[in-house]
Structure formats: structure tokens, C-alpha cells
Amino acid sequence: MVYSNTYMLLGLGVFVLLSSHVLAYNMRADPSIHDSTLDDQKSNDFVKTASIAECPPGPDTYLELSDSTLDDQKSMDYVKDASTVDHNCPPGPHTYLELSAWLQEEQNSIDKVKKVLRTDEAPDNQKGLEYKDARHNDGPIEISTRTEKDNFIPSDGPIEISTRTENENFIPSDEPIEISTGTEKENFISSDEPSEISSGAEKENFIPSVSQVDWRTFHAKYPWIKKDGPNTVTGSRKLLNDIAIK
């Protein structure tokens, strides 16, 4: 009986050990996942280690890199510090005076330039008026009008003409004629006898007679009116006389 109980306990212990091993084996995770992860990690570590081992830095590499980096960094820091100081720090006691003097000089230069531009670039209309006034102030100017040239009456005597246009339109006549103003030339009617006209009032009141009509002059003024001829309308001479009297 005693031996039987001992065998039973021994068999139970063996069973428990086998069961624990089976359970542990079945509950363990898939080994392929762990293996792949470990392999990737090992590959990365190997690459990094190989690159470091193949290209070791020289003895002066760190010094050169440090010097260039420090120079660039110092330059950037200096620029930043200068701009920061100029922007944030208040100006010194003498800065206000120097700045004020500089601004005053710039303003004076701008005002001087504006004054010169205003003086040199006067309006064209003002220049034209000044030129016109200067010409009028020089003295009287004799101007030959178009009415005088159009109504010029030729004569046989010499006539004094002051302008080039009058010389071009001059037609000699038989007797001398005195011409003083444009009004006299417009109202002047030549005749066989010389006549003198002194003033505008006398010219306005002057009425020529039929015998004093100069047919050449009237034909020049009124080319559509002709003397009585074989092919003209009766009464045109009377109409011409009436116009002369008017």
C-alpha cells in the first residue's frame, strides 16, 4: 500500500512537468516575427557601424569644420546683434543732433531743387503772354491786313509800300494815290482826277457819282456784274451805278 501511494505521487509529478512544458511551448509567440525584427535592427546597426568604420574623421577635420562654422555663426550673430541694437537701443546723446542736421540738409536740398524747377518750368501760356507784352512794348508795329491787300486799287503813279505782301500785290497805275489806313483803302474809289481823303468821317460821307465810277475796280470786286454788252442783261449798268452810289 505504501509503495502504491509513492508511485502515484511520482506519476502525478511527471504529468505536471510534461503539462507545463506543453503549455509553455503552445503559448510562445511566433518566432518568425521576432527574428525578422531582430534581423532588421542588426542590419541597420551594421550599416551604421560600417560607415563609421570606413570613413573615420581625420585629425584636423573637426577643427576646420568648427572654424568655418564658427566664422559663419559669428557673422550672423554680429548682423543680428547690430540690427537688434539699432532697432531696440535708444540713440546716444549725440545721435539726435547728427540726425537733425542730416535731415535739415536733405530738406534744404529738396526745397532748392523744387525752387529751381518752379523757376525754370514756367507755364507756356505765361511765357507767351510775356513775349507778347515785350513785343508790344518795343513800339508801334505796322501790320498789313488782308482787307487792305484784297481791296487794293491800282493807279499809274508810284506808291510807297512797307510790307513784302504789298509789294507782291502791287499793280502800277497812271496817277499817284495816297493810302493811309485800311478804312480809306476800302472806301477809296479812283477817278480821272486825284482826290484826297483826310478822315474817317469824310470817307463815310463821301458818295461818288455815276461819272466817278471806276468800272475796272467794280469788276474786280464784283466779277459777276458786267457792263452792258451784246450778250449781257439790260439794266446791269444801272445796277452797277446804284451799287456805286450806295
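Numbering starts at 1 and runs along the chain as it is shown here.
Keep in mind that glycine also has a Cβ here, set from the backbone N, Cα and C atoms.
At each noted position, the model has the original residue.
Noted in Swiss-Prot for the protein shown:
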- M76 to I: In strain: cv. Cardinal; clone 910 (VARIANT)
- L97 to P: In strain: cv. Cardinal; clone 910 (VARIANT)
- R146 to G: In strain: cv. Cardinal; clone 910 (VARIANT)
- S190 to P: In strain: cv. Cardinal; clone 386 (VARIANT)
- S195 to P: In strain: cv. Cardinal; clones 386 and 910 (VARIANT)
- P223 to L: In strain: cv. Cardinal; clone 386 (VARIANT)
- I245 to S: In strain: cv. Cardinal; clone 386 (VARIANT)
Let me check the 10 A CB neighbour count of P223 (variant position). How many other CB atoms are there?
8
Helix, strand or coil at P223 (variant position), per DSSP?
coil
Roughly how many Å lie between the Cα atoms of M76 (variant position) and P223 (variant position), rounded to a whole value?
100
Indicate whether M76 (variant position) is helix, strand or coil by DSSP.
helix
All-chain count of other Cβ atoms within 10 Å of M76 (variant position):
10
